[in-house]
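For Gly59 to Arg, Swiss-Prot lists a mutagenesis experiment annotated as follows: In osca1-1; defect in the perception of hyperosmolarity; when associated with D-507. In Swiss-Prot, the entry for mutagenesis Asn124 to Gln states: No effect on the molecular weight of OSCA1 when overexpressed in a heterologous system. The structure shown retains the original residue. One mutagenesis experiment catalogued in Swiss-Prot, Asn138 to Gln, is accompanied by this note: Decreases the molecular weight of OSCA1 when overexpressed in a heterologous system. As a published mutagenesis entry, Gln339 to Ala appears in Swiss-Prot alongside the note: Slightly prevents the formation of homodimer. One mutagenesis experiment named in Swiss-Prot is Thr340 to Ala, and its note says Prevents the formation of homodimer. Looking at Swiss-Prot, the entry for mutagenesis of Gly507 to Asp says: In osca1-1; defect in the perception of hyperosmolarity; when associated with R-59. According to Swiss-Prot, the mutagenesis experiment Phe516 to Ala carries the annotation: Induces a thinner transmembrane tickness. The channel is non-conducting in the native lipid environment, but can be directly activated by lyso-phosphatidylcholine (Lyso-PC) with reduced single-channel conductance. Glu688 to Ala appears in Swiss-Prot as a published mutagenesis result, with the remark: Prevents the formation of homodimer.
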Amino acid sequence: MATLKDIGVSAGINILTAFIFFIIFAFLRLQPFNDRVYFSKWYLRGLRSSPASGGGFAGRFVNLELRSYLKFLHWMPEALKMPERELIDHAGLDSVVYLRIYWLGLKIFAPIAMLAWAVLVPVNWTNNELELAKHFKNVTSSDIDKLTISNIPEGSNRFWAHIIMAYAFTIWTCYMLMKEYETVANMRLQFLASEGRRPDQFTVLVRNVPPDPDETVSELVEHFFLVNHPDNYLTHQVVCNANKLADLVSKKTKLQNWLDYYQLKYTRNNSQIRPITKLGCLGLCGQKVDAIEHYIAEVDKTSKEIAEERENVVNDQKSVMPASFVSFKTRWAAAVCAQTTQTRNPTEWLTEWAAEPRDIYWPNLAIPYVSLTVRRLVMNVAFFFLTFFFIIPIAFVQSLATIEGIEKVAPFLKVIIEKDFIKSLIQGLLAGIALKLFLIFLPAILMTMSKFEGFTSVSFLERRSASRYYIFNLVNVFLGSVIAGAAFEQLNSFLNQSPNQIPKTIGMAIPMKATFFITYIMVDGWAGVAGEILMLKPLIIYHLKNAFLVKTEKDREEAMNPGSIGFNTGEPQIQLYFLLGLVYAPVTPMLLPFILVFFALAYVVYRHQIINVYNQEYESAAAFWPDVHGRVITALIISQLLLMGLLGTKHAASAAPFLIALPVITIGFHRFCKGRFEPAFVRYPLQEAMMKDTLERAREPNLNLKGYLQDAYIHPVFKGGDNDDDGDMIGKLENEVIIVPTKRQSRRNTPAPSRISGESSPSLAVINGKEV
């Protein structure tokens, strides 16, 4: 169990580590050869060019201006200068609202921390319960635990202070959540009203198109929307299964990179000896061949395969999926279609807003809609087992990441680890580092599971993965660490007391686990966030590409991939800190300052990254905010329930029942916010759509909208390549055509002429009129 000294050692090491990271970053960002890495967003926007530094040849690589090194922390105030409105124009609403999550954490926990330290810390400190428990009940504790609720004796009237503070914390948190929800909802509506024209504003994704023996999918979609949306339908683009073609294109890109590498190597060496490669595993074994000739042949072979596969996709109706992107003449019409049921059979002609083209995850559009339910059921079961079986290794690793655990596994290290500094280092750092390393591959696993489920947009994939990551953190990182840690640390006490005393021991031990979370926050939230700004992985990849693949300035531009925020990993991390802060605020207030440092540091670091580095892959107009709000509410309810359970073990029978109202109030508040603000995030108001359409018609009366939308939702592998014969894949309707193409013999429900029959079938009214 970490002591105050251990916490101090851990804090010193993590602060020093963060400071070193900032110094290294300050040096690297000033060097001209790193400029594209640390200011990549400005290069992508065409607003920055390679810095011209004096000093001749050396000045191209090293910044020789010594005065610039004296302002190594100047980037911090610079990151805070850009106004929010300008930042939205620069980086998008998603990035700005993501930053507001950190700001929300500061607004919630700063007043809570001051109130908790002013009221609860004196109440907890001025007792001697833990001293008595240490002597008479053999319960392990340290001086730092005297600041927790565990130091208050059972049945004490002092628990009223914690109950009153729980109400105060809940009211303040709910108030800030409501204000923030209202602000973000207004920002979203204003952003949607002011943003420029985008293809997704006019387009819906139609899925589960029913099969028809007489018409192709394209003809059927065209006919259905000409009949049911005759005044508003504009064009459509059927979805095809181009996954194999995309794999071939990706393979060709990799082969071309190797060819560029060997050609560049041969040219730069000025040697008559041509580069050699081996055909075996990873080029380490097998027959030796001329590398340049080999990769030229492989690229040519793959190009032929791509051409053949492209023809198959274009001409084979089996590659056409029962889905289509349908575009309308107005945003109003698209909103009506996306938000209504199209037929009396609710399982067919399913419509939803189309994601913007860059947000589409194209491989999943080829998944049959009928298989999605089974896929999601399988992944839910897999996630259940992943979550709950992960508790065992996490508990085991954490049990070893202690002095007692190491001495048990490796007794020969006892002499070393019993030294004061080494002991403090282990107690203050090892458990947090072990947990962080244990979770390093989890985001990739969860993202793979989300992709298997078949979601069609990158934004929704990230939100789904973030949701699962949050649940995993809740069950394993929080509950698993608390329960397993308490059980291991109090094992001796568990074995030497009657069973009815065990809940009391757990109730006393849970607040003590705050010391572990303090060390974890410093490792993950202090040093980890500071390390984010270094961007070591993108930096290394850029320089490797620059050294071995870059031949032109365009190659140099493509060599840098700045990445994006990473909502699927960043948001669950933030939510873990919300959970820890709300749970431990009335129990162990000492944890709150560490959380405040995280929120403040992360806000500055990520604001800098959003301004200078990250290039967001999509823009969802803050559609993720209901998830953020819901998870903070979940954390608030968990904190209330745990406090009720904790007071129950403390025999605070007269005070504990007064907490029952808190979850009820919180759930009622959540339902109010859900009804009041959530519609702005799941539906597009028809009034807003009509206003935007009216303004656009007034400003651009001659806009060729069909030309703008015609190719917006073509699969990326058909754009910019050779032999792009995708004419059969694009709707060729003209605005004036009102004829409905069909191969059917009868069309009694079609109010427009058929190309086959030459005239429309008589309506029921006409038939009745003739009979009369």
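Cβ atoms here come from the backbone N, Cα and C positions, even for glycine.
Taking the Cα atom of each, Asn124 (mutagenesis position) and Phe516 (mutagenesis position) are about 19 angstrom apart. Here the Cα atom of Phe516 (mutagenesis position) is found 51 Å from that of Thr340 (mutagenesis position). Taking only the Cα positions, the spacing between Thr340 (mutagenesis position) and Glu688 (mutagenesis position) is 17 angstrom.
Counting only same-chain residues six or more apart in sequence, the Cβ atoms lying under 8 angstroms from the Cβ of Glu688 (mutagenesis position) belong to Leu189, Leu192, Ala193. Spatially close to Gln339 (mutagenesis position) yet at least six residues away along the chain are Arg683, Tyr684, judged by Cβ distances under 8 angstroms. Ranked by how many other Cβ atoms sit within 10 Å of their Cβ, the mutagenesis positions Asn124, Thr340, Phe516 place Thr340 at the bottom.
When secondary structure is read from DSSP and collapsed to three states, Gln339 (mutagenesis position) falls in the coil class.
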